[in-house]
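Chemist: Pasting the feature list from Swiss-Prot:
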| type | residues | note |
| --- | --- | --- |
| VARIANT | ARG11 to Gln | In strain: W |
| VARIANT | MET32 to Thr | In strain: W |
| VARIANT | THR45 to Ser | In strain: W |
Amino acid sequence: MSELIVSRQQRVLLLTLNRPAARNALNNALLMQLVNELEAAATDTSISVCVITGNARFFAAGADLNEMAEKDLAATLNDTRPQLWARLQAFNKPLIAAVNGYALGAGCELALLCDVVVAGENARFGLPEITLGIMPGAGGTQRLIRSVGKSLASKMVLSGESITAQQAQQAGLVSDVFPSDLTLEYALQLASKMARHSPLALQAAKQALRQSQEVALQAGLAQERQLFTLLAATEDRHEGISAFLQKRTPDFKGR
């Protein structure tokens, strides 16, 4: 049985974490499969958006502790996981997390890495690494504080406490909360809506949004303007404006 189920709905790629016995713990093998699928999707012009989900009880409950327990300092220094996370971060198309149940530790970090997080009412988000004598190591401290602010992020990281889907939405980590049996359906609807837009515009807009968290305002504004200008030379820009003026649905080609 595959630990990552891959399916397609038109221009949307769906990746389902499938390690139920391990609560979808993100071991190196599963991370590598995620990386491979996303890197293939990045260059596949027939794919515009990707959705990552788990099961009804667990999005992903963290890293694989059995795998971690085997590593001493030397093994940790030579761990490939930082490179795998960097490759996930480099995905250039919209990435949506559809979260039901627990998103803890590395599972929460995976959700934070996504562009949009939608959650079921039963979802919980947390970084409990402190209870194990360690700390988040895959972007949790950096992305959580940018998402929910200093006070709540510090409380979660330093106490190990998790928050509900409703609290996550109020804090800005989650965009929408739904009955748990509708979470994936809504995420796929949102992905399909995004996928109707110009692939070039989607990628440029994602790049600009990401830059806003990584550079100073003036540098971000300059990058935004550069990307806006580059889109002016595309066929999709001409098609989008023409379709609007002619009151018809645009037919974007990604050119």
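Backbone N, Cα and C define each Cβ position, glycine as well.
Although substitutions are noted, the structure shown does not include any of them.
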Chemist: If you measure MET32 (variant position) to ARG11 (variant position) at Cα, how many Å is it?
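Modeler: It is 23 Å, counting Cα to Cα.
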Chemist: Going by DSSP, give the three-state secondary structure for ARG11 (variant position).
Modeler: coil
